[in-house]
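Record features (Swiss-Prot):
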type	residues	note
DOMAIN	92-131	domain 'Agouti'
VARIANT	R96 to C	In strain: Black German Shepherd
Amino acid sequence: MNIFRLLLATLLVSLCFLTAYSHLAEEKPKDDRSLRSNSSVNLLDFPSVSIVALNKKSKKISRKEAEKKRSSKKKASMKNVARPRPPPPTPCVATRNSCKSPAPACCDPCASCQCRFFRSACTCRVLSPRC
């Protein structure tokens, strides 16, 4: 019985090695001419790169420019936030209240009516707080 188990174990191991070997990718050796002609990347196509050392003044100027850009972005975002919102319609539904199809629109301009469970439970929800 032990010889039979040993034979089965060696058969199993050999099958494992055969399956692993069959899944390995085969690489065919290519000559240098075919590699040169088939290569899609040509080193002459790329421009040369020059490395320039920065002095302290240029570093300070670039920091100042970066701060100016940051401040201008903050000012622009402040302008976008300050825009007036349209007034809500007179008969409107508050946020998180029921808004079935015969009900009027939501009061918040950023909110929309979302329905669940085959339109049996509908509520006004704000989708994006940055509206």
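Yeah, the Cβs are placed from backbone N, Cα and C, and that goes for glycine too.
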Composition by DSSP (helix, strand, coil) of residues within the domain 'Agouti' (92-131):
0 helix, 15 strand, 25 coil
Other than its own, how many Cβ atoms are within 10 Å of the Cβ belonging to R96 (variant position)?
12
Over the domain 'Agouti' (92-131), work out the mean pLDDT and round it to an integer.
78
